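Asks: Heads up, here are the entries from Swiss-Prot:
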type	residues	note
MUTAGEN	Tyr213 to Ala	Loss of activity
BINDING	Tyr213, Thr214, Gly215, Gly216, Thr217, Thr218, Gly219, Val220, Ala221, Lys222, Gly223, Ala224	ATP binding site
MUTAGEN	Thr214 to Ala	10% of wild-type activity
MUTAGEN	Gly216 to Ala	Decreases activity
MUTAGEN	Thr217 to Ala	Decreases activity
MUTAGEN	Gly219 to Ala	Decreases activity
MUTAGEN	Glu361 to Ala	Loss of activity
Amino acid sequence: MKKVWLNRYPADVPTEINPDRYQSLVDMFEQSVARYADQPAFVNMGEVMTFRKLEERSRAFAAYLQQGLGLKKGDRVALMMPNLLQYPVALFGILRAGMIVVNVNPLYTPRELEHQLNDSGASAIVIVSNFAHTLEKVVDKTAVQHVILTRMGDQLSTAKGTVVNFVVKYIKRLVPKYHLPDAISFRSALHNGYRMQYVKPELVPEDLAFLQYTGGTTGVAKGAMLTHRNMLANLEQVNATYGPLLHPGKELVVTALPLYHIFALTINCLLFIELGGQNLLITNPRDIPGLVKELAKYPFTAITGVNTLFNALLNNKEFQQLDFSSLHLSAGGGMPVQQVVAERWVKLTGQYLLEGYGLTECAPLVSVNPYDIDYHSGSIGLPVPSTEAKLVDDDDNEVPPGQPGELCVKGPQVMLGYWQRPDATDEIIKNGWLHTGDIAVMDEEGFLRIVDRKKDMILVSGFNVYPNEIEDVVMQHPGVQEVAAVGVPSGSSGEAVKIFVVKKDPSLTEESLVTFCRRQLTGYKVPKLVEFRDELPKSNVGKILRRELRDEARGKVDNKA
């Protein structure tokens, strides 16, 4: 496909990037911390960590992993925590030790955590105490040999940290009891690491940096193998796209999205490290009043988020009173930005929400609206520099502009494949092209618009939910005979999970089924709607027709609206 979109690029956005500007993420990091040493890198709960402190602490943590635990280059280390100052210390410590980061959603259930730890073969995990009870239930069934435990306030000043840890544990009671007698404290790891020798590993661009887990049509999470080059390429692509709006050493980005999510990991953490910017880490973005209080303290210049976050902020009266004069970049992704939200955002802040599109397998950015756009296009924008894109029909033939087809992409940001899953890799990457499973339309200028999903994936607040996983869990309930899970529109989260159930036990209730799911699934995957049926529609070979149920369910929602 001819790259028609290049003609629509702003004049100062390059058509190609250099993915080999750095040898590794470690090289990028070390150059940035030297250049911006005394500037703030991260702030959380009022505590500032400079680039110099980040360098010192991450070096100590890397040394501890190497010398204290005896881990080697290529070992996998899981990271399970929300946005805290400990996160970047551990993240860059793992990378600087030549090891592979395995990000874990801290809200995972024991079942989900056990699968990810076993699949990745993680030999160590860094976890915040609030979620240690989950790990306790499964750690003996995994290959994890080392548990490094931290508390919410452990990277704050002594007085403040003591207060935070006391309040979190004893007042708010956010730390369920756990028993991990062999765990090492994060503080001890750093203390010991400062006295150990750090040995910088020899890294090449093709070395793995992350195993970033994503769902699959099989319902089993798979690890996308993202190399240092993949991440650096996407970093340069984001920088090329947004760069004209950003000023090195002078930015403060609001990081309300969790850093364990690929969107915030690349665009907030890594990009602003390279630019010498400051990340304002929001630990609990669901506390909108608390988030707004934090925003009022800082002249933030950039913010990233999903539609639900922007909508919640717009509906907060205190947010409406903030000073937006410093803001010059608002980036939305993870889920479609609704037009009404985009229009309200520009009216309040004076800045357009630049919607983009990406997926874990692409580190993540594939396309974004140009920074000079002065309207809400409703599209996912133009392919980013050094990216090829095409739309194909079911026979893999390219379709002309204006016709729907599956979006396929090729570029330096595309993953190596799925960890230990060559079968799944071959299904998604064919002849060098990654098949996204999303059905899109491209207009004459190259703007892409997603019109449907080839896969049955459900998108809840920017998180992928796969029907097979939900169905597998529901079918474990003894009162269920059959089930089908679909996504239906939801004003609060974009989509919500709805299940259609055929009872085996006539006394089965919606409440008991949802309670059962809550024990097995993290919050955003739990069905919000349950409908009991005498039977489910099936094809002539007996396959449940999810699409028919989804269309019917969406029709009901539309009619109610």
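Numbering starts at 1 and runs along the chain as it is shown here.
Note: Cβ is positioned from N, Cα and C throughout, glycine not excepted.
Heads up, this one's the original sequence, none of the swaps are in it.
Locate each feature and note its surroundings.
Replies: Tyr213 (mutagenesis position) carries a strand DSSP state (E or B).
Around Thr214 (mutagenesis position), the C-beta neighbours below 8 angstroms that are at least 6 residues distant in the chain are Ala221, Lys222, Ala224, Leu359, Thr360, Glu361, Asn464.
The local packing around Glu361 (mutagenesis position), expressed as other Cβ atoms within 10 Å of its Cβ over all shown chains, amounts to 28. The secondary structure of Glu361 (mutagenesis position), as reduced to three states from DSSP, is helical.
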Asks: Which number gives the other C-beta atoms within 10 angstroms of the C-beta of Ala221 (ATP binding site), all protein chains shown included?
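Replies: Neighbour count, Cβ to Cβ under the 10 Å cut-off: 19.
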Asks: If I take the alpha carbons of Gly223 (ATP binding site) and Tyr213 (mutagenesis position), what is the distance between them in whole Å?
Replies: 4
